[in-house]
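Noted in Swiss-Prot for the protein shown:
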type	residues	note
MUTAGEN	Arg39 to Ala	No effect on degradation by Lon protease
MUTAGEN	Arg62 to Cys, His or Ser	Loss of activity due to loss of ability to bind to FtsZ
MUTAGEN	Arg62 to Ala	Loss of degradation by Lon protease
MUTAGEN	Leu67 to Ala	Loss of degradation by Lon protease
MUTAGEN	Lys72 to Ala	No effect on degradation by Lon protease
MUTAGEN	Arg75 to Ala	No effect on degradation by Lon protease
MUTAGEN	Trp77 to Ala	Loss of degradation by Lon protease
MUTAGEN	Leu83 to Arg	Loss of activity due to loss of ability to bind to FtsZ
MUTAGEN	Ile163 to Ala	Slight decrease in degradation by Lon protease
MUTAGEN	Leu167 to Ala	Slight decrease in degradation by Lon protease
MUTAGEN	His169 to Ala	Great decrease in degradation by Lon protease
Amino acid sequence: MYTSGYAHRSSSFSSAASKIARVSTENTTAGLISEVVYREDQPMMTQLLLLPLLQQLGQQSRWQLWLTPQQKLSREWVQASGLPLTKVMQISQLSPCHTVESMVRALRTGNYSVVIGWLADDLTEEEHAELVDAANEGNAMGFIMRPVSASSHATRQLSGLKIHSNLYH
């Protein structure tokens, strides 16, 4: 798994985790949009990184919205992952052309602690700015999940994971 250049525009994953830690004490957080690029043949790596964050967000009174392209979340997986089944909503078979628009609308409402959407193509500057504004307005987090195949991964970048944090620099 590696993150794209867009992921570093608003924040890194480690700062997202620190924001979540503050949610428990302050009960407020600013909006965040982050892209997660992962290998399709290694979904466990993504789960290891995101599940603790999603479990923490599940303690809020707000919903978690999953905008999935084809697959449907299984109840068994949601429960086994420690996510609150009663707070997870899913819209599946959403056309990619509607994913960004749906994410913006959902983030803006403030009804969701996190909105997760799958996109195959890079965001435009305008789409990214619109998502950031919506996340800030709704005080929510948005994750753009971008799967890549193992063959395209080998041609794009050799390192598997890059997490930039000002804590280590």
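Including glycine, each Cβ sits where the backbone N, Cα and C put it.
The structure displayed is predicted, hence computed values, not measured ones.
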Cα separation, Leu83 (mutagenesis position) to Arg75 (mutagenesis position) (Å, whole number): 10
List of residues, in chain order, with Cβ under 8 A from that of Leu83 (mutagenesis position) and at least 6 apart: Leu51, Leu54, Gln55, Gly58, Gln64
Pairwise Cα distance for Lys72 (mutagenesis position)/Arg39 (mutagenesis position) [Å, integer]: 19
Assigned element (helix, strand, coil) containing Arg39 (mutagenesis position), judged by DSSP: strand
Per DSSP, three-state class assigned to Leu67 (mutagenesis position): strand
Arg62 (mutagenesis position): tally of other CB atoms within 10 A of its CB: 17
Number of other Cβ atoms within 10 Å of the Cβ of Leu67 (mutagenesis position) across all protein chains: 23
Which listed residue (Arg39, Lys72, Arg75) has most other Cβ within 10 Å, given these are mutagenesis positions: Arg39
